[in-house]
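*Asks:* Got a structure for you, questions after.
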Amino acid sequence: MESLLQHLDRFSELLAVSSTTYVSTWDPATVRRALQWARYLRHIHRRFGRHGPIRTALERRLHNQWRQEGGFGRGPVPGLANFQALGHCDVLLSLRLLENRALGDAARYHLVQQLFPGPGVRDADEETLQESLARLARRRSAVHMLRFNGYRENPNLQEDSLMKTQAELLLERLQEVGKAEAERPARFLSSLWERLPQNNFLKVIAVALLQPPLSRRPQEELEPGIHKSPGEGSQVLVHWLLGNSEVFAAFCRALPAGLLTLVTSRHPALSPVYLGLLTDWGQRLHYDLQKGIWVGTESQDVPWEELHNRFQSLCQAPPPLKDKVLTALETCKAQDGDFEVPGLSIWTDLLLALRSGAFRKRQVLGLSAGLSSV
C-alpha cells in the first residue's frame, strides 16, 4: 500500500512539472514513460473503485499528503483533487503537455502519435485517449464560453446560437459529474456561480432549462449502477435553484419576463416560488397619491411596470400556469380587503390593468379579423 501511495506522490509531482519549462528537457522516451505512469493510475482507479479502504487512503493522500514542503508548494494539482480524477489522469497529463510551448518538437511529435495512433485494434471496454481528451477539451471550452461570452444582447435568448451551445455544454457537464457522486452537480453549479459572470450564467441556466433532454451515449446504457432519467440535467438545475433562494431571486429579477414564463411553464416546480417572489415584490410598493402610481420605498424595489409586465406575461401562458396566476392574484386581492376601487390595493390595480390589457387585445384582434374579411 505504501508503494502505491508513493507512486501517487511521484505522479502528482510529474503532473505539476508538466506545466512548467522543465519539460523542455523531456525526450520521446520520457513522454512515453509519463503516459505509462498515468495509465497505470487509471488502471488503479478502475481496479479499486469499489475497494473502500484503498480508495479512502488514496483520497486522503490526494487531499493532504502528496505535496512536500519545499517542492512545488502545498495544495492539490489542479484537475487531480480526488479519486475520480485518477480515471482520466492520462488525459490531464496529455492536455497539459499539449498546451505547454516548452515541450520539444520530438517529444511533442511522439505525444501526438500516442494520442492519435491511427486505425487499429481497440479495447472495446475502454474509451480511447483521444476521445477522453476531446471530452475534457469540451469541458474547458464550456467554462471558457461561460466566462468570456456573457455580453451579447439578444431579446430571444432561447434562440441565440451561442446561448444554446453554452446551455448544451452545461447540461452535458452536469450529466458527467453526476456519474461520480449524487451531490457533485450541485457543488459544481455553486462553484460556477462563484467564478463566472452571474448574469450570463443565469441566462445560460434558463436556456438550458428549455433544451430537449440529452440522449445517453451507448456505453452509458451498459454501465451498471448509473440510472439517468432523460431530464436529469434540467432537474438538477431546478433543484439547485430552489435550494438557493438568493440565486433564484437573482434568476427571476435578471431574466426577461417572457423567458421566465417559458421556463416556469416547462418546469412547474418553479412557478409557486416565482409567484411568491412576485407577491413579495408587490407588497413592497405603496401608492403615491401625487404621482398616481405604485412606487417602491428603496431603489432596488421592483417598479410597477416590471411587476405588471411579469404578471401579464404569466397570464398569457397556457393553463394551468395562467389559472394559477389569476387565482393567486384574486387571493391576494381578497386578503388585502377585496377592494374594487383603484389606488387602494396593488392586487386590485394589477387585476384591473391585466383585464384592461386583455380587453384591448381582443378588440385589436377583432378589428384585424374584420378588416381581413372586407
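From the backbone N, Cα and C atoms, a Cβ is placed for every residue, glycine too.
Pulled these features from Swiss-Prot for this protein:
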- Leu209 to Arg: Reduced monoubiquitination of FANCD2 (MUTAGEN)
- Phe251 to Arg: Reduced monoubiquitination of FANCD2 (MUTAGEN)
- Tyr287 to Ala: Strongly reduced monoubiquitination of FANCD2; when associated with A-289; A-339; A-341 and A-344 (MUTAGEN)
- Leu289 to Ala: Strongly reduced monoubiquitination of FANCD2; when associated with A-287; A-339; A-341 and A-344 (MUTAGEN)
- Val341 to Ala: Strongly reduced monoubiquitination of FANCD2; when associated with A-287; A-289; A-339 and A-344 (MUTAGEN)
- Leu344 to Ala: Strongly reduced monoubiquitination of FANCD2; when associated with A-287; A-289; A-339 and A-341 (MUTAGEN)
*Asks:* What's the most sparsely packed of the mutagenesis positions Phe251, Tyr287, counting other C-beta atoms within 10 A?
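*Replies:* Output over mutagenesis positions Phe251, Tyr287: least Cβ neighbours within 10 Å is Tyr287.
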*Asks:* Select the closest residue to Leu289 (mutagenesis position) from the following mutagenesis positions, measuring between CA atoms: Leu209, Phe251, Val341, Leu344.
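*Replies:* For Leu289 (mutagenesis position), the spatially nearest of the mutagenesis positions is Leu344.
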*Asks:* Closest of the mutagenesis positions to Tyr287 (mutagenesis position), Cα to Cα, picking from Leu209, Phe251, Val341, Leu344?
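*Replies:* Going through Leu209, Phe251, Val341, Leu344 one by one, the Cα closest to that of Tyr287 (mutagenesis position) is Leu344.
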*Asks:* With the cut-off set at 10 Å between Cβ atoms, which of these mutagenesis positions ends up with the most neighbours? Options: Leu289, Val341, Leu344.
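*Replies:* Ranked by Cβ atoms within 10 Å, first place goes to Leu344.
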*Asks:* Kindly assign Leu344 (mutagenesis position) to one of the three DSSP-derived states: helix, strand or coil.
*Replies:* coil
*Asks:* Distance between Phe251 (mutagenesis position) and Leu209 (mutagenesis position) at the Cα atoms, whole Å?
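*Replies:* A Cα-Cα distance of 12 Å.
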*Asks:* How big is the Cα-to-Cα gap, in Å, between Val341 (mutagenesis position) and Leu209 (mutagenesis position)?
*Replies:* 40
*Asks:* Whole-number answer please: how many Å between the C-alpha atoms of Leu209 (mutagenesis position) and Leu344 (mutagenesis position)?
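*Replies:* Here the two Cα atoms lie 38 Å apart.
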*Asks:* I'd like the number of other C-beta atoms within 10 A of the C-beta of Leu209 (mutagenesis position), please.
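*Replies:* There are 24 of them.
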*Asks:* If H, G and I count as helix, E and B as strand, and all else as coil, what does DSSP give for Phe251 (mutagenesis position)?
*Replies:* helix
*Asks:* When DSSP is mapped onto helix/strand/coil, what comes out for Tyr287 (mutagenesis position)?
*Replies:* strand
